[in-house]
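Visitor: Okay, here's the structure, questions in a sec.
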Amino acid sequence: MGYYDDDAHGHVEADAAPRATTGTGTGSASQTVTIPCHHIRLGDILILQGRPCQVIRISTSAATGQHRYLGVDLFTKQLHEESSFVSNPAPSVVVQTMLGPVFKQYRVLDMQDGSIVAMTETGDVKQNLPVIDQSSLWNRLQKAFESGRGSVRVLVVSDHGREMAVDMKVVHGSRL
């Protein structure tokens with residue numbers, strides 16, 4: 001992984017190749033995926049300093065070309081900042097990546113008091129699943145759920161046993 005020193009000079013460690021990580025939060029592995037930096041936009045969710053964060057600023061070093069991301073932790077609302085991973089898979093080829101979370105998809109069963117009741121991919125029921133308080137997601141969920149047109153699904157990010165719905169979609173009849 002790279003870093004910036006106090007004089008704003010970028011440094012890259014030799015073993016900065018992108019890698020999948022596993023955590024020990026709930027006994028199941030919390031996995032990450034590598035995302036090429038040219039695909040990352042403001043508002044995307046990345047893993048910064050080991051925490052799921054929503055990107056609020058992207059900068060690029062003029063000297064090294066390395067990307068730097070500032071994000072807000074989805075669960076604690078703290079700021080985290082990290083530089084992109086740089087790897088050289090072949091001579092004169094430079095690839096910059098960041099780690100992103102693996103999202104889960106749950107089916108919404110009920111909505112109550114600012115949280116949802118949802119069914120996981122394995123059929124377990126999750127009570128009181130919080131919804132991210134941005135991008136009017138709660139209003140969009142309510143509208144889709146009350147319309148009754150298709151099955152409402154939420155994309156969920158988890159961190160050390162805690163989960164939060166961060167986006168939604170409606171799956172219509174033939175794809176249930």
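Heads up, the Cβ atoms here are built off N, Cα and C, so glycines get one too.
Under its mutagenesis annotations, Swiss-Prot gives His39 to Gly the following note: Abolishes the ability to self-assemble. In Swiss-Prot, a published mutagenesis experiment is listed as Gln127 to Ala, annotated Abolishes the ability to self-assemble. Experimental mutagenesis is annotated in Swiss-Prot for Lys143 to Ala, with the remark: Does not affect self-assembly. Looking at Swiss-Prot, you'll find the mutagenesis Arg149 to Ala noted as follows: Does not affect self-assembly.
A description of the local structural setting of each listed feature is requested, covering burial, neighbours and distances.
Guide: For His39 (mutagenesis position), no same-chain residue that is 6 or more apart in sequence has a Cβ closer than 8 Å to its Cβ. His39 (mutagenesis position) falls within a helical segment according to DSSP.
Cβ neighbours within 10 Å of Gln127 (mutagenesis position), excluding its own Cβ and spanning all shown chains: 11. According to DSSP, Gln127 (mutagenesis position) is assigned to a strand segment.
In the structure as shown, the Cβ atom of Lys143 (mutagenesis position) sits within 10 Å of 12 other Cβ atoms. Secondary structure from DSSP puts Lys143 (mutagenesis position) in a helix.
Take the CB of Arg149 (mutagenesis position) and look out to 10 A: across all protein chains shown you find 11 other CB atoms. DSSP assigns Arg149 (mutagenesis position) to coil in the three-state reduction, placing it in neither a helix nor a strand.
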Visitor: Cα distance, Lys143 (mutagenesis position) to Gln127 (mutagenesis position), nearest Å?
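Guide: Distance between the two Cα atoms comes out at 20 Å.
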Visitor: Measuring Cα to Cα, how far is Lys143 (mutagenesis position) from Arg149 (mutagenesis position) in Å?
Guide: 10
